[in-house]
Amino acid sequence: MVESDSSGIVRHSQGEFDIVQVYKKFLQDDPEITMPVAAIEALVQLLSRSQAKTISEFMDILQNGSNTLKEGVQNNISLSAGCDIFQRFVTRSLHDVGDFEQCKRHLVENGKLFIQRARACRQRIAHLGYPLIRDGSVILTHGFSRGVAAVLLAAAKRHVRFKVFVTESRPSGSGCLMTRTLKNACIPTCMVLDSAVSFTMNRVDLVLVGAEGVVENGGLINQIGTFQLAVFAKHAHKPFYAVAESHKFVRMFPLSQYDIPFSRPILEFDDPSPETVHPEPEPIPTPSDAIHNELIMNEEQIRNNPTLDVTPPEFVSGLITDLGIIDSKSGVSEELIKLYL
């Protein structure tokens with residue numbers, strides 16, 4: 001019997017395994033690891049410690065581990081993609097099983113090989129994507145993305161001269177990390193307010209963003225603000241490319257922004273009744289602390305806002321992936337068909 005609970009514990013006949021804690025430790029120990037790869041690492045570790053005696057028990061452990069991860073982690077879009085692809089990989093490997101113990105060892109070893117290949121995706125993406133960065137061009141990117149950084153750093157190493165606008169990317173402020181990464185590589189950068197994107201767009205030659213997930217119709221799920229970049233880019237006739245590893249292709253088909261599964265209610269109106277006392281909340285630190293700190297949103301207000309948005313495929317010029325630069329409208333569905341059929 002295999003069980004799991006909301007605390008992140010997978011319970012099976014051989015004991016307990018805190019898969020959410022293991023997943024978080026992988027992310028903490030390796031800043032370069034992506035969420036789906038960390039999820040696959042945690043699942044491989046779960047399977048390697050299991051003493052399952054049958055295929056059914058083995059698959060139950062894997063299924064419960066995946067479900068526990070999805071339920072125990074907020075913003076689990078890319079994590080879910082990694083779990084689903086790894087489950088499909090394991091299912092395919094179970095055909096024509098002879099000796100189960102030998103098969104189990106083979107699966108764990110192949111799982112580790114799967115991780116190695118997933119980790120190598122970013123290098124291939126950088127190699128495929130850097131030719132899009134032309135000499136003398138100006139790039140606009142949104143916050144921090146390891147994939148986007150890899151493409152830009154690959155271009156810089158080949159002595160391509162370019163400049164980068166980086167959005168601050170509130171509320172995370174991850175644009176600060178991207179700016180620091182690019183400056184360390186001697187790439188000229190300028191951080192811009194999220195609200196200044198439309199003002200900046202006419203000076204831009206190419207928009208390059210990352211993705212938390214790429215959905216079935218080729219649309220993107222990414223940090224909030226990505227869609228507005230895409231809208232402004234399309235209006236200004238600027239190419240808009242997204243960088244994403246193929247293990248971020250996710251079996252979802254959101255029809256609107258509200259189809260993204262958030263872990264809590266968002267955009268709730270507060271209670272303006274005179275009976276309700278609203279104490280003045282403490283402002284939280286942000287990159288804008290030096291300017292009118294008393295006017296920034298507090299933590300409660302930030303939590304009431306979405307962290308992700310959906311960019312429809314018609315706004316995406318192409319996807320830079322480890323499988324090549326593919327058309328967002330047809331390429332993703334074709335690759336998902338190959339994976340799941």
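Positions of Cβ are set from backbone N, Cα and C atoms, glycine also.
At each noted position, the model has the original residue.
So that you can see what the record holds, here are the features copied from Swiss-Prot:
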type    : residues      : note
MUTAGEN : Glu57 to Lys  : Increases guanyl-nucleotide exchange factor activity on eIF2
MUTAGEN : Val197 to Phe : Decreases the amount of gcn3 in the eIF2B complex
MUTAGEN : Asn222 to Tyr : Decreases the amount of gcn3 in the eIF2B complex
MUTAGEN : Phe253 to Val : Decreases the amount of gcn3 in the eIF2B complex
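Overlay of Swiss-Prot feature records on the structure.
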{"residue": "Glu57", "record": "mutagenesis position", "DSSP class": "helix"}
{"residue": "Val197", "record": "mutagenesis position", "DSSP class": "helix"}
{"residue": "Asn222", "record": "mutagenesis position", "DSSP class": "strand"}
{"residue": "Phe253", "record": "mutagenesis position", "DSSP class": "coil"}
### Task
With Asn222 (mutagenesis position) as the reference Cα, tell me which of the mutagenesis positions Glu57, Val197, Phe253 is the closest one.
Phe253
## Note on the structure
Val197 (mutagenesis position) and Glu57 (mutagenesis position), compared by Cα position, are separated in whole Å by 52
### Query
What residues, ordered by sequence, lie under 8 A Cβ-to-Cβ from Phe253 (mutagenesis position) and sit at least six positions away in the same chain?
Val215, Glu216, Asn217
